[in-house]
Amino acid sequence: MAAERVFISPAKYVQGKNVITKIANYLEGIGNKTVVIADEIVWKIAGHTIVNELKKGNIAAEEVVFSGEASRNEVERIANIARKAEAAIVIGVGGGKTLDTAKAVADELDAYIVIVPTAASTDAPTSALSVIYSDDGVFESYRFYKKNPDLVLVDTKIIANAPPRLLASGIADALATWVEARSVIKSGGKTMAGGIPTIAAEAIAEKCEQTLFKYGKLAYESVKAKVVTPALEAVVEANTLLSGLGFESGGLAAAHAIHNGFTALEGEIHHLTHGEKVAFGTLVQLALEEHSQQEIERYIELYLSLDLPVTLEDIKLKDASREDILKVAKAATAEGETIHNAFNVTADDVADAIFAADQYAKAYKEKHRK
């Protein structure tokens, strides 16, 4: 008996300039008590605007300052505040950890969840999972939910004013979507959605990649100028919606496993963003598979145009020994890691691919960057 095809997605996705000013319209009839979660910086950027708009729509808002860590203690602390406020709606505003915490709080309360990302830096906003850390920021577990967010609200004016590095990181995270989904589909592997990929997820993942190669560089320059352009709108949708649906229902493989493998090492690498590490992981996955030089160099060229890392030196591992890289490879091939969705490889194979990807990128840089 073949496995079931499963596709999951948020109930509603809204993207555009100044959409946070319409938040009350989207919540009409759902509830009149909310809890709004944002960190101190994001309160200034978007939090207060959201609360003011809710009040105009006769919706009460309990304001919570997020501590900075998506930990069980923080989830419990905010869930207690939300219970006392009798909140039927949880609104998370900000970056990945804030949004992951908001999802967990809504799950505790069985509440309606609204996600408002302030950067297009990862594909996490649309997903039905959170990454939970210890209070000290050490990865603990994935927490899966029975449903995706009820509403994802992406204000491109806010995204255009976020640091360009965050958009580039989101593009890197999203570029892994098709590379990974394609390999999971080919091998008949499982996805985060709990089944095999659908034709819909395959089409979305492929369109994600096409959009990023077409508009990625233009969107990056738009954010440098702090302006909203058609190219930025296209890339924000690719980074957030297309990549979010594509990774969850299309499948994760080696690129994200290698990203997770890097946690086995200490040092400067941890100052890199999620997407920056995934960029290198994607090159490693391409090196693990049979791809032409032209195909691999297409990715290297786009990464370099977005100031993304492509070599071990770029990800602060210039002096890493084979022993160090084997540690990464062993962690990337640990039981339950996503690499097994698409590959039957050993840690040794992965270590070889890491050194190969590094060499391919170094050679490309020498040839083209003089």
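The backbone N, Cα and C atoms fix where each Cβ goes, glycine too.
Modelled residues match the original; the substitutions are not represented.
Swiss-Prot lists Asp39, Gly96, Lys97, Thr118, Ser121, Ser127, Leu129, Tyr133 with the feature NAD(+) binding site, giving experimental evidence as the kind of evidence. Look at Swiss-Prot and you will find Asp123, Asp173, His256 tagged as glycerol binding site, backed by experimental evidence. Per Swiss-Prot, the feature Zn(2+) binding site maps to Asp173, His256, His274; the stated evidence is experimental evidence. Among the sequence features in Swiss-Prot, the mutagenesis site Lys97 to His is noted as follows: Loss of activity. According to Swiss-Prot, the experimentally introduced change Ser305 to Cys is described as follows: No effect on affinity for substrates.
Other than the site residues Asp123, Asp173, His256, same-chain residues with C-beta atoms no more than 8 angstroms from the centre of those residues' C-beta atoms, the glycerol site, are Thr122, Ala124, Ala174, Ala176, Thr177, Ser243, Phe247, Leu252, Ala255, His274, Gly275, Val278.
When Cα-Cα distances from Ser305 (mutagenesis position) are compared across the binding-site residues Gly96, Ser127, Asp173, His256, the shortest belongs to Asp173.
Put simply, the two farthest-apart Cα atoms among Asp39, Gly96, Lys97, Thr118, Ser121, Ser127, Leu129, Tyr133, the recorded binders of NAD(+), are 21 Å from each other. In terms of C-alpha distance, the listed binding-site residues Asp39, Gly96, Thr118, Ser127, His274 place His274 closest to His256 (glycerol binding site). In space, Gly96 is the closest of the recorded positions Asp39, Gly96, Lys97, Leu129, Tyr133 to Asp173 (glycerol binding site), judged by Cα positions.
A 10 Å radius around the C-alpha of Tyr133 (NAD(+) binding site) takes in these recorded positions out of Lys97, Asp123, His274, in sequence order: Lys97. The Cβ centroid of Asp173, His256, His274 marks the Zn(2+) site; residues of that chain outside this set whose Cβ lies within 8 Å of it are Thr122, Asp123, Ala172, Ala176, Ala255, His259, Gly275, Lys277, Val278, Gly281, given in sequence order. Taking the Cβ of His274 (Zn(2+) binding site) as centre and 10 Å as the limit, one finds 19 other Cβ atoms among all the protein chains shown. In this structure the residues listed as binding glycerol are Asp123, Asp173, His256; their two most distant Cα atoms lie 12 Å apart. Every protein chain shown contributes to the tally, and the Cβ of Ser127 (NAD(+) binding site) ends up with 28 other Cβ atoms within 10 Å. Taking the Cα atom of each, Leu129 (NAD(+) binding site) and Lys97 (mutagenesis position) are about 12 angstrom apart.
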